[in-house]
Amino acid sequence: MELQPPEASIAVVSIPRQLPGSHSEAGVQGLSAGDDSELGSHCVAQTGLELLASGDPLPSASQNAEMIETGSDCVTQAGLQLLASSDPPALASKNAEVTGTMSQDTEVDMKEVELNELEPEKQPMNAASGAAMSLAGAEKNGLVKIKVAEDEAEAAAAAKFTGLSKEELLKVAGSPGWVRTRWALLLLFWLGWLGMLAGAVVIIVRAPRCRELPAQKWWHTGALYRIGDLQAFQGHGAGNLAGLKGRLDYLSSLKVKGLVLGPIHKNQKDDVAQTDLLQIDPNFGSKEDFDSLLQSAKKKSIRVILDLTPNYRGENSWFSTQVDTVATKVKDALEFWLQAGVDGFQVRDIENLKDASSFLAEWQNITKGFSEDRLLIAGTNSSDLQQILSLLESNKDLLLTSSYLSDSGSTGEHTKSLVTQYLNATGNRWCSWSLSQARLLTSFLPAQLLRLYQLMLFTLPGTPVFSYGDEIGLDAAALPGQPMEAPVMLWDESSFPDIPGAVSANMTVKGQSEDPGSLLSLFRRLSDQRSKERSLLHGDFHAFSAGPGLFSYIRHWDQNERFLVVLNFGDVGLSAGLQASDLPASASLPAKADLLLSTQPGREEGSPLELERLKLEPHEGLLLRFPYAA
């Protein structure tokens, strides 16, 4: 019979002890006859051997248990008979022997019960017939551990591939097939590499060139803010450098880049001897106050430009009879205040200074000799283009403020003519834009055009220059007893405490700061756009026709976002007929542009507007933007 063990099974082979109950009586007789306990045990074992020799079938596990129980009863009965027939001493000795023997036999019998339960699995190694079972020493299967592989996959894994040896690998690598394959792959690699290199070269060659950014100074990046009268700027009962220091946060909110301050030096009206450009008038503060103001302004990225116009309290700003003396004083003052840390200077009314061009050239050399980052501003009341150009010819980096645009009238065509003529005459020179050298916008413009001019000044190529109060539309004519050139700044409704109702909330800084549609809010937005957009910072300028009464132009720089400005100076609504034929290919107009802001309320900002159907309200200005298109 072929042995078929289960997976990972263990075959058990043992020789059990049998205590058949049918032959236990002989053991009892031996005990009752006075034999010792060893004889009784021997009889029980002998009876078991006789049972094995008889050839009877092996009892089952339950029968074995019955036999063991019957045998135990017989042994107990034999013990009782022994007690009845023996003397006490012998009884005690026999009792101890029987008790020990029974304890040992009981322990053995319990183990035999456990072994007999496994009997069906313990068959003879060679059980061809029942006769073989009669042999007392018949061989039975013992405990044999057989380890069987779990499955064929495990057997296959045992014989896994260990790879080629070095000699085998070299032999295969040198075969003709692999040699051809390696050459083919190497050729494909270099062809791919050369293709990518050629593609990169083509992209670089055909890509549009990025324009080099022009060198820019700090005054190129934003507006300048003039405070000619400290007392008027700070209001009644104030007007010193310490008070101005407290207003620097307000100037910072306007996003202005420079503060044009003063004059604040000592000046006796029309007395050159009592005019000291090196000393600060005690009414305004001390040198220490000025130094503190400089440090605080620099922390807020605001540059300080000092006005050194000598006779600012007199009739003639330059003491016409003592020009050389005054020129020497100015020269000394430039060197002194440069050392003190100022960022530039302003001199006004230079049309009253004899040989102004030569003096300006000398002062410019002193300023630039100290640092290229220092600025000189000259102011004139002239609106004549030729006179303005004569002042600019010999002074390359001079920034000039004038009344040139104050004669613009109220038509878009005339304003367009003035701007384009000025830009063409000055060429590549950096310009500045204002309506005067010191006065407010309201001195030249009606209230309905203030927003329009703010938009224009912030978007023309150059530096916009404003006076304090221009951001809120400060109008001296609307205030009782105020001078035209320096009215009191309206911070809140308490600016005129002696005249109740003289100032309304919408006229003040406080009231307009809370109104997103106010002139002040528009000023701040335009100033912010002007300082961060490349096209507005140093972009090209192209004016083009848009229809009667309109002034339109485009600002663009390289591949940056473009800005379109359309201004309606008229008193009626107009339709803009934007003619892109006037523009170069680099400044072509799209069909639509997004509205960035309008000077009039009611338009949805960010909405696309069709340029062919563009309509403007009276005195409305639009700032639109559109992306670069190759």
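Cβ atoms are placed via backbone N, Cα and C, with glycine included.
According to Swiss-Prot:
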- Arg182 to Ala, Glu, Lys or Leu: Strongly decreased leucine transport activity (MUTAGEN)
- Cys210 to Ser: Abolishes dimerization, leucine uptake and interaction with beta-1 integrins (MUTAGEN)
- Asn365 to Gln: Impairs both the stability and the trafficking of SLC3A2 to the plasma membrane; when associated with Q-381; Q-424 and Q-506 (MUTAGEN)
- Asn381 to Gln: Impairs both the stability and the trafficking of SLC3A2 to the plasma membrane; when associated with Q-365; Q-424 and Q-506 (MUTAGEN)
- Asn424 to Gln: Impairs both the stability and the trafficking of SLC3A2 to the plasma membrane; when associated with Q-365 Q-381 and Q-506 (MUTAGEN)
- Cys431 to Ser: No effect on dimerization, leucine uptake or interaction with beta-1 integrins (MUTAGEN)
- Asn506 to Gln: Impairs both the stability and the trafficking of SLC3A2 to the plasma membrane; when associated with Q-365 Q-381 and Q-424 (MUTAGEN)
- Lys532 to Glu: Strongly decreased leucine transport activity (MUTAGEN)
Among Cys210, Asn381, Asn424, Cys431, Lys532, which are recorded as mutagenesis positions, the nearest neighbour of Asn365 (mutagenesis position) by Cα: Cys431
CB within-chain contacts under 8 A for Cys210 (mutagenesis position), separation at least 6: Asp558, Gln559
Residue, out of the mutagenesis positions Asn365, Asn381, whose Cβ gathers the largest set of other Cβ atoms within 10 Å: Asn381
Under 8 Å by Cβ from Asn506 (mutagenesis position), same chain, sequence gap 6 or more: Gln512, Asp515, Ser518
Protein Cβ atoms within 10 Å of Cys431 (mutagenesis position), excluding its own: 16
Cβ neighbours within the same chain of Arg182 (mutagenesis position) - under 8 Å, at least six residues apart: none
Other CB atoms within 10 A, centred on Lys532 (mutagenesis position): 12
